[in-house]
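Comments concern the structure below.
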Amino acid sequence: MSSAKKKPSLVTCPQCNAVVLTKDSLRHQDFCGKPVVESEIACAQNGTLRGFNVAVDKAEGFLPPDAVGWEKEHSILINQQTMESLGLLARQPVRIIHSSDSFIGIVWPCKEVALLKVSIISSRIARERMITLESCGRVEKLKSLSVTVKTSLTLNPALSGFLEAYLSHSYLQYNSSVDLKYLGQNVTVTPEEPIESKMSAMGIDDDKKRNSKVVSTAVGYKIQILNASAEGSTSDVLQTLPTDLSNIGGCFTAKQVLEDYVISPVRQKESPCSVLIWGLPGSGKTLLLKEVALVLSGSTTYIGSCEELMELNGVTTGNIVIVDVNELEKENTKANRALSFLLGDEKKCVILCVRSSETLDIGFRVRFPIEAEITVPTQDERLDILSKIGNIYNFPLELHLDVARHTHGFTGGDLCSLLKAAKFARGRTHLERVNDARKRIRPTGIRQFILEVPNVSWNDIGGNEELKLEIQQAVIWPQKHPEAFERFGIDPPAGILLYGPPGCSKTLIARALASEAKMNFLAVKGPELFSKWVGDSEKAIRDLFSRARQVAPTIVFFDEIDAVGSSRGSEKSSGVSDRVLAQLLTELDGLEKSSRVILLAATNRPDQLDSALLRPGRLDRAIYVGLPCEVTRRAILEMRTKKMKFDDTVRTIDKLVEKTSGYSGAELVAVCRTAAMFAMRESIDATIVQWTHFEQALAAVVSRTEAYLLEIYDDFKAGRASNA
């Protein structure tokens, strides 16, 4: 190993005292004696640096933990050795110059930055661009800062308070703008020099001196907005602010909570409560919280993202802090620390808004004494929302009630999308265009489930007239004639069980029922609810009924309910199925008549259901959907053969009805389809289905309903225990 000392990385030119990299010492001879700004290589001289702006991975992690607002956005990382060459100290203000642009920042040491280079946190200057960094000299402290603001937002005291917090401990130069984000929108702030300062600085180099003058905001300074430019035009700074939350449509419960626990206490000079608010996207959370910020203007600080929360780091001006974030991840330690700091300040009221309360750490949740969920709007809330947005889209007032009735599951955002789409939809009238647009919009409230208003009518189900009437009495009558039930002092059924052989239209009946009743239809199959993760199956049941209540009136259809509701202690049951059944029973007990949620279940094996599920108050009615009788078979066959041509239509249908005794509805449909396939097999151009084709189809499709199943249904109907 050589004993020679390693050459220093930086060398000082003996002629001009410029500091350059050792490898650039020869190239420096071409620029020796010239101003630093003309150098094409990195160098430092007399407090001025000429070097490249480079990228540093996770640069914000090298900043001091209390760097927030302007200080964070305008920090400049620089090597400690480079700082010593320039005679700079940490957090000292410097001017960055690139082309015709210049701005003020503060330096902070970082060993990851190469010698004679800088890493500017702001994206104002692109990476790998040559910049000039120079010290600012004397800085004037200001107790009052006058600015002009350019933004598309309404200027109000809330924004003024945010700017005061953001520009705290900042270094600025007059007529040089600062760009920032507020409520997700761009805001450009330009410091304006007082007229007295302009007059005192008048001289030969007036403009140059004023533009290079650096000022700093003192502790407790005040900001004054001179004028506001909104979308390029000048307007009054402060506009009329709302006094309550009546401008926001819907959200009745959440609005009342905020009025009672936040707004009223503030006006009465009392301490407000911290509130946790959550709800689906498009439900109006952000709109509501922005309105709260306007109502309590001057007392609030609005934080619209985790990034803003981390920037402010708990430093806010108002005593009401609104934190509007979609999700607060546990891994985001800096945001969690900032929120914890806010909640730990007894003088502050925190309104936290998230998408789901379940994802919030329990340590935070217990610190909110009041919680409010913004649910999917009810009919009255939808009507209120339409009254607020109808004028925007020129939607007639007389149609508001009709639209509100038929938009179950629509959030406020969905209703806006509906009226917007209706302007371009097909139809001669407003209502026709709205109905066309509604088919194209999937409501937010029902997206995560298979939920819809099915396009199936009673006419699509052949025969079964008595069965249809019985089901209508159990489901549709309570919706259309509630006064009749009140007159007799009885409650409508909470649940209905459809049982019978496979293929007898139980699912089709359920869909037609939802369509005729104009109710949402939420369909799940029993096995789909099971999960290998402990507790997930029970949570699926809870979520199912929770969403059903939100988008009521709803029919919750459980197909193959025997997979979930099998008798406890039987061979089919297991630990998971028993827990799921217990959760299902709990949810059924919690269904109040005012919830407008009906459980409709279907099974082929009613004998295997747990007796607790079948008691009155849960599955009140058990309706047998049996094999089609002669009249029903005729109706089904006539419906399925409408487009078929026969040699003798009447005789063919009569023969089919006679020969399909014991066939289910699905098997009758299969017979018709198979006969048509045999006709096409003989000739692809065939137009008539012969009786011989039906004979072949009857031989291929046979009745598969076993006799022991029919005995089970008879025993169940009579209340006898089955031996099967």
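For all residues, glycine too, the Cβ spot is worked out from N, Cα and C.
Here the original residues stay in place, and none of the substitutions has been built in.
Sequence-distant neighbours of T286 (ATP 1 binding site): residues of the same chain at least 6 apart with a C-beta under 8 Å from its C-beta are G304, D324, C353. Summarising the annotation, Swiss-Prot assigns ATP 1 binding site to P281, G282, S283, G284, K285, T286, L287.
The Cβ neighbour count for T507 (ATP 2 binding site), using a 10 Å radius over every protein chain in view, is 18. DSSP assigns T507 (ATP 2 binding site) to a helical segment in the three-state reduction. Taken from Swiss-Prot, the feature ATP 2 binding site covers G503, C504, S505, K506, T507, L508.
K285 (mutagenesis position) falls within a helical segment according to DSSP. K285 to T appears in Swiss-Prot as a mutagenesis experiment; the accompanying note says: Severe loss of catalytic activity. Prevents inhibition of air-2 kinase activity without affecting the interaction with air-2.
Listed in Swiss-Prot as a mutagenesis experiment, R365 to A is described as follows: Does not prevent inhibition of air-2 kinase activity or interaction with air-2. On its own chain, R365 (mutagenesis position) has L276, S357 as residues at least 6 apart in sequence with a Cβ closer than 8 Å to its own Cβ.
In the three-state DSSP scheme, R367 (mutagenesis position) is classed as coil. Shown in sequence order, S274, L343 are the residues of the chain, 6+ apart in sequence, with a C-beta less than 8 angstroms from the C-beta of R367 (mutagenesis position). What Swiss-Prot says about the mutagenesis result for R367 to A is this: No effect on catalytic activity. Prevents inhibition of air-2 kinase activity or interaction with air-2.
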Candidates L287, C504, L508: member of the binding-site residues with the richest Cβ shell (10 Å): C504
Residue among binding-site residues G503, C504, S505, K506, L508 with Cα closest to the Cα of K285 (mutagenesis position): L508
P281 (ATP 1 binding site) CB neighbourhood, other CB atoms within 10 A: 13
ATP 1 site, defined by P281, G282, S283, G284, K285, T286, L287: further same-chain residues with Cβ within 8 Å of the Cβ centre: G279, L280, L288, I374, T411, G412, G413
ATP 2 site shell beyond G503, C504, S505, K506, T507, L508, criterion: Cβ within 8 Å of Cβ centroid: G500, I509, A602, V625, S664, G665, A666
Rounded Cα-Cα span from S283 (ATP 1 binding site) to K506 (ATP 2 binding site), Å: 35
